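Single-structure report; data block below.
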Amino acid sequence: MAFLRSVSCLAAAVFAVGTGIGLPTAAGEPNAAPAACPYKVSTPPAVDSSEVPAAGEPPLPLVVPPTPVGGNALGGCGIITAPGSAPAPGDVSAEAWLVADLDSGAVIAARDPHGRHRPASVIKVLVAMASINTLTLNKSVAGTADDAAVEGTKVGVNTGGTYTVNQLLHGLLMHSGNDAAYALARQLGGMPAALEKINLLAAKLGGRDTRVATPSGLDGPGMSTSAYDIGLFYRYAWQNPVFADIVATRTFDFPGHGDHPGYELENDNQLLYNYPGALGGKTGYTDDAGQTFVGAANRDGRRLMTVLLHGTRQPIPPWEQAAHLLDYGFNTPAGTQIGTLIEPDPSLMSTDRNPADRQRVDPQAAARISAADALPVRVGVAVIGALIVFGLIMVARAMNRRPQH
């Protein structure tokens with residue numbers, strides 16, 4: 001009987017593990033935010049009508065995780081530094097920023113890292129990585145009138161022009177071409193499909209504050225991200241050699257179309273030209289987002305990056321604010337840490353187009369598999385467990401039927 005009781009306990013345990021019954025599930029309170037953290041739930045009020053949907057109501061704010069992703073200290077919305085560290089630079093106007101180690105994922109210092117803001121063009125990293133992961137770089141793409149008609153910064157994509165995915169990526173990342181973003185979105189399946197893929201990538205990278213409404217970063221209904229999420233996205237991107245090479249490129253020959261000749265495209269990131277060891281990054285601006293910026297640099301083998309959201313050009317330009325934050329990070333001892341940029345979902349590893357440069361996956365990353373991906377695994381475990389338990393029960397019954405000597 002003791003053996004049978006053990007088998008019963010084993011059966012219950014296997015069933016619980018296989019189905020997920022009894023395991024805690026993530027929950028959040030989308031409307032619970034301390035008064036001191038005004039952007040914990042929603043982005044700042046818009047200054048124009050660009051986010052008003054054509055019909056219906058705007059989407060509800062994203063659910064706030066019950067605990068801050070990356071560590072409890074990152075739940076603060078003031079300036080957060082490690083104990084004993086020097087004060088952060090005082091000339092950074094961005095309302096949210098972050099300094100982190102590109103290789104270890106250690107967050108060195110931050111301000112309101114999970115505060116929700118609009119990304120502007122720094123969100124183009126997701127279009128770039130979705131394209132790098134799924135498209136062939138030398139694939140030819142015909143420009144369209146819709147590409148040329150997009151609002152904002154453009155690099156010259158138009159009817160009569162043919163561009164490779166690689167050329168579009170350079171136009172996207174070096175000079176923030178919104179026309180290049182829309183051309184790549186067409187290659188990802190068209191606007192609805194592209195946005196679905198981009199948002200899925202953001203989710204698999206751990207971005208719980210991010211909803212992408214446009215591939216270019218132009219403001220749209222429900223557009224949202226955080227300095228922490230942007231840090232996740234760019235850490236992932238910089239481990240890809242195609243991305244790293246493009247954002248570090250200063251000039252590139254971009255093709256023309258029709259009677260319009262090709263020209264030399266210049267990288268618009270001033271950090272690349274003015275900061276020793278700069279690895280590049282991305283600029284951004286819209287009326288609602290304000291100034292946004294991402295930059296990274298290598299100093300004596302230590303690679304750091306910084307993210308700035310909802311900033312201004314005062315008292316110094318965003319790239320100089322980023323430079324001061326990078327200086328601050330490099331002046332802190334290696335190992336200084338207030339939180340962590342979590343590892344991406346393991347499923348991203350199988351779609352990496354550069355297997356020699358794949359990221360490390362820690363044990364915690366395996367726990368972040370999505371519910372949809374986890375369901376077949378749980379069902380399989382439950383079936384196998386049931387067969388094992390059935391076999392053990394049959395063995396136990398056979399033992400009980402044996403004659404006693």
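Positions of Cβ are set from backbone N, Cα and C atoms, glycine also.
Nope, none of those substitutions made it into this model, it's the original residues.
As annotated by Swiss-Prot, active site, acyl-ester intermediate applies to Ser121. The active site, proton acceptor annotation in Swiss-Prot covers Lys124. Residues or ranges marked as active site by Swiss-Prot on the basis of similarity to another entry: Ser176. Here Swiss-Prot notes a mutagenesis experiment, Thr336 to Ala, with the remark: 60% decrease in phosphorylation by PknH.
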Per DSSP (three-state), the residue listed as 'active site' is coil
Taking just the CA atoms, what is the gap between the residue listed as 'active site' and Thr336 (mutagenesis position) in Å?
33
Measure the Cβ-based neighbour count of Ser121 (active site, acyl-ester intermediate), defined as the other Cβ atoms within 10 Å of its Cβ.
28
Tally every other Cβ atom lying within 10 Å of the Cβ atom of Thr336 (mutagenesis position).
19
Could you give the Cα-Cα distance between Thr336 (mutagenesis position) and Lys124 (active site, proton acceptor), in whole Å?
30
